[in-house]
Amino acid sequence: MSSSNDHVLVPMSQRNNNGLPRTNSRAVRTLAEGDVLSFHHITYRVKVKSGFLVRKTVEKEILSDINGIMKPGLNAILGPTGGGKSSLLDVLAARKDPKGLSGDVLINGAPQPAHFKCCSGYVVQDDVVMGTLTVRENLQFSAALRLPTTMKNHEKNERINTIIKELGLEKVADSKVGTQFIRGISGGERKRTSIGMELITDPSILFLDEPTTGLDSSTANAVLLLLKRMSKQGRTIIFSIHQPRYSIFKLFDSLTLLASGKLVFHGPAQKALEYFASAGYHCEPYNNPADFFLDVINGDSSAVMLNREEQDNEANKTEEPSKGEKPVIENLSEFYINSAIYGETKAELDQLPGAQEKKGTSAFKEPVYVTSFCHQLRWIARRSFKNLLGNPQASVAQLIVTVILGLIIGAIYFDLKYDAAGMQNRAGVLFFLTTNQCFSSVSAVELFVVEKKLFIHEYISGYYRVSSYFFGKVMSDLLPMRFLPSVIFTCVLYFMLGLKKTVDAFFIMMFTLIMVAYTASSMALAIATGQSVVSVATLLMTIAFVFMMLFSGLLVNLRTIGPWLSWLQYFSIPRYGFTALQYNEFLGQEFCPGFNVTDNSTCVNSYAICTGNEYLINQGIELSPWGLWKNHVALACMIIIFLTIAYLKLLFLKKYS
């Protein structure tokens, strides 16, 4: 008669299909064995700049000679703020900048495989899930990109349904996660969704960065109970946490205490109180052990003062007791190194196969992908398009504003006449259309800024290539959001304004506005990619467009600008758009009533411009067809250049912490 807690025998080929090194060569093993992660002499240093006027580079040690072992179960990393717990977690998960990092992280006694970041799970502190999608759709996205294409769809759906059931998300499986504009699921359900995204690959090792942050005590307890159940299935769960309550603390199997980058305890969580008592720090009755440990480390516990008094009375020390935090941490660190628990850990580390071989910390490696570029492109484009439709504030609202603005401008410039005023108004409205296309494209700065954390997490986890993400976003988000407003704007305005009544002129104007929008959006991407704050990129875009307006050809005649500044006109997006629109509208037009365009005579007033051709010549615009199309060629070249810059910035973006 078996119980639900009995160990389940699973063939190794089925259990450890993520490619992690195995501890033995037996054909079967219990789930409770799992994978063992060990770390040897981990030291991490970073260079920080200090000073206001004179910036000096100072090396700061974040982690100092950390050794330990994480077995299947709940492995908690605890410590005060700035103690190094998140840094240690990132090092173990192979997500830390390799510069300044030394030491070895082994899996079952062997070096971490190149695809370790892809086959292990990592749940970030700030849940990075697409809020406009449902819980099921987010899991489907993870399954589509992280599971091999050889796996059939019904098998992927079965795994998704199993995870939803295991995480208790059945009631909200088809509910949207939620955004700042859309009401969604609760914080605990959102956290479980993030965990489910990582469980898709059935990882044997799961990392979580402060999984209880932002959750109330009851929800946090529920999340840890879920992790405890998962650990009993043979998973090695490693997480950082800050001040857990006792009901959570008693779930821990292993506890790692860090302070100022030094290891003050690493061993079974239930032996921690006994260990601190042997060091002279006794936990008060009814005190939370986790709070007690942090109080001792911070030096503000009554146990610390009692310990100092005992040391003074018993040892009759002549030196004054230190009042700062550092001596307490140093004493605890030295006591741990000389303790029996450290000796047991050291012996266990030495017994691991391959532990004596010094591998050295490997450099940052690119993720290994299980799907093709086209497969990734299709799913990224699909998710981006769903996100666009599920976010009406960014899609529908923009189209409505475009229609309203078009009607207002059409009413102001309604039915332009063929006279001097009509010529002036035509130039004015064409200039407005060009600049409006530029400034309305500033919203493109959010394309890669808002999803920066999401992109970095998914890229490191092996969801997709940088190229797949870039082109998928451009195809599904950038193109339609700039294409449709331009088409609507042209259709609403063209006939209200009474512009040139030819089919060619209509579509040339539409094409020109589309090209201007694409170029301005590409420039926005080139400036904003890699930025963390939208407002900075928006400010830079606005300043750039204001300077470009000066060289558009309306506010100042470009032929009158000095040669030392005239070269700036070739970098002006509005100039190319405005020039093309003027050529399209003014060529062959007559603006003097009764004047014959075919007549070579001039107007009675030699200072008057009676034809569109004269106006174009006065503006320095060529009358040949190349005078029109060279502007579109220039815009196309700028699009290619700006998108290339954006892609390279995304490619070389710092993707590790």
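Placement of Cβ uses the backbone N, Cα and C atoms for every residue, glycine included.
Residues or ranges marked as domain 'ABC transporter' by Swiss-Prot on the basis of sequence analysis: 48-285.
Annotation comment: Swiss-Prot describes 79-86, 183-189, E210, H242 as ATP binding site. The local packing around G187 (ATP binding site), expressed as other Cβ atoms within 10 Å of its Cβ over all shown chains, amounts to 16.
Secondary structure at E210 (mutagenesis position), taken from DSSP and collapsed to helix, strand or coil, is coil. Swiss-Prot documents E210 to Q as a published mutagenesis change and attaches the note Loss of ATP-dependent itaconate export resulting in itaconate cytosolic accumulation.
Residues annotated as domain 'ABC transmembrane type-2' in Swiss-Prot: 389-653.
Between the CA atoms of G82 (ATP binding site) and E210 (mutagenesis position) there is a gap of 13 Å. Reported as a whole number, the C-alpha separation between K85 (ATP binding site) and E210 (mutagenesis position) equals 10 Å.
Annotation: G79 carries the greatest number of neighbouring Cβ atoms among the recorded positions G79, G82, E210 [cut-off 10 Å, Cβ to Cβ].
In this structure, the binding-site residues K85, G184 were compared by how many other Cβ atoms lie within 10 Å of their Cβ, and the smallest count belongs to G184. You'll find the Cα of E210 (mutagenesis position) roughly 22 Å from the Cα of G184 (ATP binding site).
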